[in-house]
Amino acid sequence: MTHWFHRNPLKATAPVSFNYYGVVTGPSASKICNDLRSSRARLLELFTDLSCNPEMMKNAADSYFSLLQGFINSLDESTQESKLRYIQNFKWTDTLQGQVPSAQQDAVFELISMGFNVALWYTKYASRLAGKENITEDEAKEVHRSLKIAAGIFKHLKESHLPKLITPAEKGRDLESRLIEAYVIQCQAEAQEVTIARAIELKHAPGLIAALAYETANFYQKADHTLSSLEPAYSAKWRKYLHLKMCFYTAYAYCYHGETLLASDKCGEAIRSLQEAEKLYAKAEALCKEYGETKGPGPTVKPSGHLFFRKLGNLVKNTLEKCQRENGFIYFQKIPTEAPQLELKANYGLVEPIPFEFPPTSVQWTPETLAAFDLTKRPKDDSTKPKPEEEVKPVKEPDIKPQKDTGCYIS
């Protein structure tokens with residue numbers, strides 16, 4: 001289902017040469033610097049390469065991160081940091097703040113920023129794959145897995161590496177914990193969307209589908225709440241998307257809960273549940289329009305134009321009409337004024353992030369190699385200020401053309 005998921009832009013970064021004239025005193029140190037430069041450039045290239053797959057991304061990321069670890073961790077695995085942690089200035093933009101970059105003289109800042117982009121790549125890969133016209137079951141599983149991997153990376157960055165930063169992120173920057181938490185939750189919610197679509201296709205019990213939809217709506221509500229204190233200028237569009245998805249899946253929950261109530265001969269309550277679904281679906285449609293008119297980072301997706309979205313509208317309408325007919329012929333039950341409380345708990349299909357760890361330090365790092373970096377030889381005028389050649393150019397992301405919508409993005 002092309003463009004069903006909202007995506008913020010990739011982070012952009014200034015080139016890094018890893019040239020330390022005078023400091024590097026041996027061939028092994030020189031080789032590490034060359035390998036860092038080339039592996040970083042290769043990883044950045046893959047972010048916008050449409051032929052890149054998860055295996056290629058993992059190999060390229062592991063190659064760079066294992067080398068970068070030597071700038072962060074001591075070789076004896078003690079808690080002491082590497083003497084090289086603060087040797088290089090790194091400069092990155094943020095997904096919500098346009099092309100206004102942040103810079104820190106800290107390899108941990110680089111590790112988190114690049115890791116963040118790797119997680120974003122997995123979300124964009126999942127979105128592209130979900131947009132294929134005739135997606136196979138294996139591809140659907142890969143969409144599901146990619147979103148869980150992304151959630152795991154974001155979670156690991158937030159819990160294990162953000163606390164290590166010397167300079168905490170400013171409000172609304174990517175490395176602020178609230179922002180990363182919103183990405184974690186969104187990835188979980190979108191992975192559960194795949195589960196729901198699969199459950200609908202396989203005609204699982206309405207009670208299970210209702211519970212999954214309700215849990216997914218709660219995820220979207222939680223992500224939206226996490227962003228509530230950010231400036232609307234850069235968060236409004238993303239929040240509209242989260243809000244419309246919350247309304248959409250709450251409508252799904254009420255629709256399938258209505259089917260469950262009807263099966264239990266509670267026709268009056270079923271009608272009220274479906275009326276609530278109808279109201280929420282209309283609200284989701286209105287929010288789709290508002291989302292399309294809201295300015296902000298990322299390309300505008302069009303959920304209301306998708307068959308998967310429209311199918312729910314037809315399902316609500318037909319099921320409500322069926323319940324009203326049954327009530328007029330058989331049950332004659334009073335329709336409650338209040339919508340039923342959704343106290344649904346899914347026992348199956350809930351998404352947890354796939355645990356993530358950065359690779360261990362490359363075997364190229366030895367005590368002798370580390371000793372070949374002599375910090376006493378740093379030039380006197382070596383300053384933390386970004387050099388003129390470190391201009392941060394926006395990432396040119398490939399356009400993804402919508403394909404014919406089959407309405408079945410996980411079959």
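Backbone N, Cα and C define each Cβ position, glycine as well.
Look at Swiss-Prot and you will find 90-408 tagged as domain 'BRO1', backed by sequence analysis.
In the three-state DSSP scheme, HIS204 (mutagenesis position) falls into the coil class. Here Swiss-Prot notes a mutagenesis experiment, HIS204 to Ala, with the remark: Does not affect SYN2 interaction. Does not induce SYN2 ubiquitination. Does not affect recruitment to sites of rupture. Impairs NE repair.
Under the three-state DSSP scheme, LEU350 (mutagenesis position) falls in the coil class. Swiss-Prot documents LEU350 to Ala as a published mutagenesis change and attaches the note Loss of SYN2 interaction. Abolishes BROX recruitment to sites of nuclear envelope (NE) rupture. Impairs NE resealing. Does not induce SYN2 ubiquitination.
Record note (Swiss-Prot) on the mutagenesis of CYS408 to Ser: Loss of association with the nuclear envelop. Abolishes its recruitment to rupture sites. Abolishes its repair function.
Across the residues of the domain 'BRO1' (90-408), the predicted structure has a mean pLDDT of 87. Rounded to a whole number, the distance between the Cα atoms of HIS204 (mutagenesis position) and LEU350 (mutagenesis position) is 15 Å.
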